[in-house]
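J.: Before anything else, here's the structure in question.
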Amino acid sequence: MMQITEKYLPFGNWQTYCRIVGEATDRAPLLLLHGGPGSSHNYFEVLDQVAEKSGRQVIMYDQLGCGNSSIPDDQAETAYTAQTWVKELENVREQLGLDQIHLLGQSWGGMLALIYLCDYQPEGVKSLILSSTLASAKLWSQELHRLIKYLPKGEQAAIKEAETTGNYDSLAYQAANAHFMDQHAIKLTPDLPEPVLRKKKGGSLAYLTGWGPNEYTPIGNLHGYEYTDRLKDLHLPALITSGTDDLCTPLVAKSMYDNLPNARWELFAGCGHMPFVQENAKYQELLSDWLISQD
């Protein structure tokens, strides 16, 4: 049985919950950044075996605003920003003494990784894994609106009405959005691993404040996120992973692949937003081999 260590790291007046898989080795740990904002580390537990397979610690944490970390919803406008989440990431590295890391960001976590690398130029990041993520909020929204056109006409109309009026409470909209997310994120069925189905704590206000009411209407404080042209300056090895049916469409993934000087892209057939869940064994093997090759 692998060793699991749980810690609460002080972060200003708050605390960050951290979960460490395995014992320290001479290989750089893998640090995981979850999506959302506000999704919590839970689903990353399906990658625990990567610690053993690749001979290193795998470290995950709940970002401020969700999970077992502090949830300062009363300070949402100042707490739930890219700047604060980057400071938290820096604090996690500092508190745990993570001089050398491999960094994996899934969905919003990939945005956080790119903001961190482009704007803060940190040292000691050996490689980057961009899991179903994006370099442009605008392209992401455009692509998802293209996918919405494949929904039944009534569902398209419900989504359009919600976006036009700003009222996302109607049952018709909620049903349409749920259908869209079943198709392109992941359909939650009882046979999925427990960490994926586990009810997450908090996170909804972090999501609304940072991103917006849904995946395709980025009206939160990250709405201007645009890093496509900055990718050319990132020379570290980068592995992009995505699914054919992903919210991260092949065009979104290709826009990152084309602009990163040292990138590899693995496209998972038949997968949505979580190939690491839907093709777990294949994903673990890919990730472990990548980490070993980049040590």
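FYI, residue positions are counted from 1 along the chain as it appears here.
Keep in mind that glycine also has a Cβ here, set from the backbone N, Cα and C atoms.
Every position carries its original residue.
According to Swiss-Prot, the record shows the following:
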- 29-279: domain 'AB hydrolase-1' (DOMAIN)
- His34 to Gln: 0.1% of wild-type activity (MUTAGEN)
- Gly35 to Asp: 0.1% of wild-type activity (MUTAGEN)
- Gly36 to Glu: Loss of activity (MUTAGEN)
- Pro37 to Leu: Loss of activity (MUTAGEN)
- Gly38 to Asp: Loss of activity (MUTAGEN)
- Pro72 to Ala: 95.4% of wild-type activity (MUTAGEN)
- Gly105 to Glu: 0.2% of wild-type activity (MUTAGEN)
- Ser107: active site, nucleophile (ACT_SITE)
- Trp108 to Tyr: 37.9% of wild-type activity. KM=4.0 mM for prolyl-pNA (MUTAGEN)
- Gly109 to Ala: 0.2% of wild-type activity. KM=2.3 mM for prolyl-pNA (MUTAGEN)
- Pro237 to Ala: 89.2% of wild-type activity (MUTAGEN)
- Asp245 to Gly: 22.5% of wild-type activity. KM=1.0 mM for prolyl-pNA (MUTAGEN)
- Asp246 to Gly: 0.1% of wild-type activity. KM=1.0 mM for prolyl-pNA (MUTAGEN)
- Asp246: active site (ACT_SITE)
- His273: active site, proton donor (ACT_SITE)
J.: When DSSP is mapped onto helix/strand/coil, what comes out for Trp108 (mutagenesis position)?
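T.: DSSP call for Trp108 (mutagenesis position): helix.
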J.: Whole-number Å distance between the CA of Gly38 (mutagenesis position) and the CA of Trp108 (mutagenesis position)?
T.: 9
J.: So what sits near His273 (active site, proton donor) in its own chain, CB-to-CB under 8 Å and at least six residues off in sequence?
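T.: Set apart from His273 (active site, proton donor) by at least 6 residues yet with Cβ under 8 Å, we have Ser107, Ser132, His184, Ala185, Ile186, Gly243, Asp246, Leu247, Cys248.
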J.: Using Cα coordinates, what distance in whole Å links Asp245 (mutagenesis position) and His34 (mutagenesis position)?
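T.: That comes out at 20 Å between the alpha carbons.
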J.: Near Gly105 (mutagenesis position), which mutagenesis positions out of Gly35, Gly36, Pro37, Pro72, Pro237 have their CA within 10 Å?
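T.: Qualifying among Gly35, Gly36, Pro37, Pro72, Pro237: Gly35.
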J.: Of His34, Gly35, Gly36, Pro37, Pro237, which mutagenesis positions are close to Trp108 (mutagenesis position), meaning a Cα within 10 Å of its Cα?
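T.: Passing the 10 Å Cα cut: His34, Gly35, Gly36, Pro37.
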J.: Under 8 Å Cβ to Cβ from Gly36 (mutagenesis position), same chain, six or more residues apart: give me those in sequence order, or none if nothing qualifies.
T.: Gln63, Cys66, Ser107, Trp108, Gly203, Ala206, Tyr207, Gly210, Trp211
J.: Given the mutagenesis positions Pro72, Gly109, Pro237, state which is nearest to Gly35 (mutagenesis position) when distance is taken between Cα atoms.
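T.: It is Gly109, whose Cα lies nearest.
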J.: Rank aside, I only need the closest one: which of the mutagenesis positions Pro72, Gly109, Pro237 has its C-alpha nearest to that of His34 (mutagenesis position)?
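T.: When the Cα distances are compared, Gly109 comes out closest.
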J.: Using other CB atoms within 10 angstroms as the count, which residue among the mutagenesis positions His34, Gly35, Pro37, Pro72, Gly109 scores least?
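T.: Candidates: the mutagenesis positions His34, Gly35, Pro37, Pro72, Gly109. Fewest Cβ atoms within 10 Å: Pro72.
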J.: Looking at the mutagenesis positions Pro72, Gly109, Pro237, which ones sit with their CA no more than 10 Å from the CA of Pro37 (mutagenesis position)?
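T.: Those near Pro37 (mutagenesis position) - Cα within 10 Å - are Gly109, in sequence order.
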